[in-house]
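Colleague: Swiss-Prot lists these features:
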VARIANT   SER20 to Gly  In strain: HP439
VARIANT   ALA31 to Val  In strain: HP439
VARIANT   ILE76 to Val  In strain: HP439
VARIANT   ILE202 to Val  In strain: HP500
VARIANT   HIS217 to Asn  In strain: HP500
VARIANT   ILE264 to Val  In strain: HP500
Amino acid sequence: MNAWNTIYDQFNPIAFSLGSIEVHWYGLAYACAIVTAFYMALRMIQKDPKRFPIERKEFESYFLWAELGIVLGARIGYILIYEPNSGYYLTHFWQIFNPFDSHGNFVGIRGMSYHGGLVGFLIASYLYSRKDLKKLLIYLDLIAISLPLGYVFGRIGNFLNQELVGRIVPKDSHLGQIIGIMVDNELRYPSQLIEAFLEGVIVFLMVMWAKKHTKTHGLLIVVYGLGYSLMRFIAEFYREPDSQMGVYFLNLSMGQILSLFMVIVSLGILLYATKNSKKIKENQ
């Protein structure tokens, strides 16, 4: 047993308190994720204006729509997919975003679904771009290249918050014994950090490669969608399935099943992008 294995015993998920309000590291990590994604997108606009012909003010307005869509979609998606008491929230809709418990204590908003956030993001992007759909793919590509590094902070936040823990490390796994984290007297994979690397860093490199080798609008979001789906599918083998969900056919987790649906959505965007690029060439 090394110091890393027992890091949770030495770490408090609460960063600091403001009176009765406890600020968790996860909240700070999420803020870093938003800032990172925002400024990464601005950098891309400045560095490659031909691929991303968008004014800063225009992007700032769009970013607010996208972030709102992500938050709404992520929270509602969690309620519909993962929350065992979803019926209560559907009849008490205002409680979905209530950051206080029954005693009036601030506890924050817990329970977000990445795939729900993705749906919310796509809906918000479409609504914002509906008057000029030619820019829709440009916006999606811009987020595809700026989101992965922000995502890294989000998963680090999950790790610091000691949530979304990994599966139990087999006793014959030498690497697992080294990198595992003790959670409730069980050595588990640090699945949050595995996801940060696979779904954040690796996917970012995939999208950057696609940016260098493609010119068609919409292909970056397709590469992101397919790349994330693959990396999430792999990472789920190290992540403990939600206790209220378990596994389904072929022992697949809900995250893996939703990732398969994400592949279908990505292929749909690919078809749309292909048709859209043909129209642009014809008009030119």
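Cβ coordinates are placed from backbone N, Cα and C, and glycine is handled just like the others.
At each noted site, the model still has the original residue.
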Colleague: Between ALA31 (variant position) and ILE264 (variant position), what C-alpha distance do you get in Å?
Modeller: 31
Colleague: Consider the variant positions SER20, ILE76, HIS217 and say which one has the Cα lying nearest the Cα of ILE264 (variant position).
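Modeller: Closest by Cα: HIS217.
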Colleague: List, in sequence order, those variant positions among SER20, ILE76, ILE202 whose Cα sits within 10 Å of the Cα of HIS217 (variant position).
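Modeller: If one measures from the Cα of HIS217 (variant position), no variant positions come within 10 Å, so the answer is none.
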Colleague: Quick one: give me the count of other CB atoms within 10 A of the CB of ILE264 (variant position).
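Modeller: A 10 Å sphere around the Cβ of ILE264 (variant position) contains 10 other Cβ atoms.
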Colleague: Measuring Cα to Cα, how far is ILE202 (variant position) from ILE76 (variant position) in Å?
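Modeller: Rounded to a whole number, the Cα-Cα distance is 28 Å.
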